[in-house]
Amino acid sequence: MSQRSSQHIVGIHYAVGPKIGEGSFGVIFEGENILHSCQAQTGSKRDSSIIMANEPVAIKFEPRHSDAPQLRDEFRAYRILNGCVGIPHAYYFGQEGMHNILIIDLLGPSLEDLFEWCGRKFSVKTTCMVAKQMIDRVRAIHDHDLIYRDIKPDNFLISQYQRISPEGKVIKSCASSSNNDPNLIYMVDFGMAKQYRDPRTKQHIPYRERKSLSGTARYMSINTHFGREQSRRDDLESLGHVFFYFLRGSLPWQGLKAPNNKLKYEKIGMTKQKLNPDDLLLNNAIPYQFATYLKYARSLKFDEDPDYDYLISLMDDALRLNDLKDDGHYDWMDLNGGKGWNIKINRRANLHGYGNPNPRVNGNTARNNVNTNSKTRNTTPVATPKQQAQNSYNKDNSKSRISSNPQSFTKQQHVLKKIEPNSKYIPETHSNLQRPIKSQSQTYDSISHTQNSPFVPYSSSKANPKRSNNEHNLPNHYTNLANKNINYQSQRNYEQENDAYSDDENDTFCSKIYKYCCCCFCCC
């Protein structure tokens, strides 16, 4: 990143490099600390992790005036989870022009990437070792009074990343906080995280029903499908679905079709409910411990404390009974003749967990919401990353953002009315979609909590049913980037005109409206 102009410097001393992803929040770039060594920005207590000069980082850009800002709450989550193993460090949060930016550790490919590179199936050994790490990460999040609410392979990344030098050589390195373990699994993208209990009193949030959906349909729990308030049990059940996905290559509820999305996701939920976990074992080709895991997660009460050690012991039992050892050797280490994954040979790591769409596009523009017409694709060079992100925001702002003007909300109301009758999932009203304007500030320290933040501790004395309609703070939908146009207007037209929907149940819900986040158009 030599000869950088001042337009490419953010946060005083972070140089913005190439774009590496895009998602529901905006756009992400690779960056570099160019000034001096510094510590993670984690509140009043400085973190022990130090980012060295010339250390690579990931820089997220998000328009400041979005309807549902994500990066501020994501930074709050990183502050809460500061010091936990497998959680990236947040080095900076602030504002640059018309954008919020968040700077965190640069990480490697997601488990979804590695899963594809390994032929869309993990061995029992790799799945057990990965499962133990994933359970540990979720336990750490729960111990800090948060629930994740969007468990999926895309949001788990390994520590080792690879970069190509100007000379064309592959440079391998690990995140600054990984202790040089290239296969340490990280959790990222806390845009849907929420406090499930008061950090001081440990009082659990109350059980509620008729909640809007949030999460990824392929992996979400049965209770989430039926509109029940999520808690720790739902994160663990979603993990169980991910484990079977790794072992089987797919899940039985993938590929279901229905006349509309409401019926499709109800059908997915009913299929999950009807199938016994033992039916997922492929005639005992999969160790029974995975069925035991899923049964246990589904048997938990709403506010019950899970036994994480028991769940990890199930994975150890599966290894032992199959004469396998947890030796740290994963399937992806055998790629390319035992040399492991390589950024030049394998598809470039797409950093799912940072929020960008799965790049596996099969040409179905209606389903994937991606305009692949070469005549309309924008290939004009962009001067700076910030201008690129701003152009994306301006395009999407004029086409698909929810307007606060009731007169311009007619089409959105039409979409909501289409799925509302006799629905177990009650969409929010237009009045509940409006978020109060938050004061803008230059640094995080002056940002105060608002009622809409999922990180406001629950207080029983102020419990209000109306608040439950507004307690989610989920990603916005505005990522038309320079080289990929995502046309949400055509998606809405498709939903209204087409009588058969795709089988892409790996969609992430925004609980405010029945509309896709752009990070969810993943092929099945």
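Using the three backbone atoms N, Cα and C, a Cβ is placed for every residue, glycine included.
None of the substitutions listed is reflected here, since the structure keeps the original residues.
Noted in Swiss-Prot for the protein shown:
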- Asp150: active site, proton acceptor (ACT_SITE)
- Ile20, Gly21, Glu22, Gly23, Ser24, Phe25, Gly26, Val27, Ile28, Lys60: ATP binding site (BINDING)
- 14-319: domain 'Protein kinase' (DOMAIN)
- Tyr444 to His: Impaired vacuolar targeting (MUTAGEN)
- Ser446 to Pro: Impaired vacuolar targeting (MUTAGEN)
- Ile447 to Asn: Impaired vacuolar targeting (MUTAGEN)
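Taking every protein chain shown into account, Ile20, Ile28 are the binding-site residues, and of these the Cβ with the most other Cβ atoms within 10 Å belongs to Ile28. Looking just at the domain 'Protein kinase' (14-319), the mean pLDDT is 91.
Residue pair Gly26 (ATP binding site) / the residue listed as 'active site, proton acceptor' shows a Cα separation of 18 Å. Ile28 (ATP binding site) sits 20 Å from Asp150 (active site, proton acceptor), taking the C-alpha atoms as the reference points. Within the set of recorded positions (Glu22, Asp150), the lowest number of other Cβ atoms found within 10 Å of a Cβ is recorded at Asp150. With a 10 A radius on its CB, Gly26 (ATP binding site) counts 29 other CB atoms from all the protein chains. DSSP gives Ile20 (ATP binding site) a strand state.
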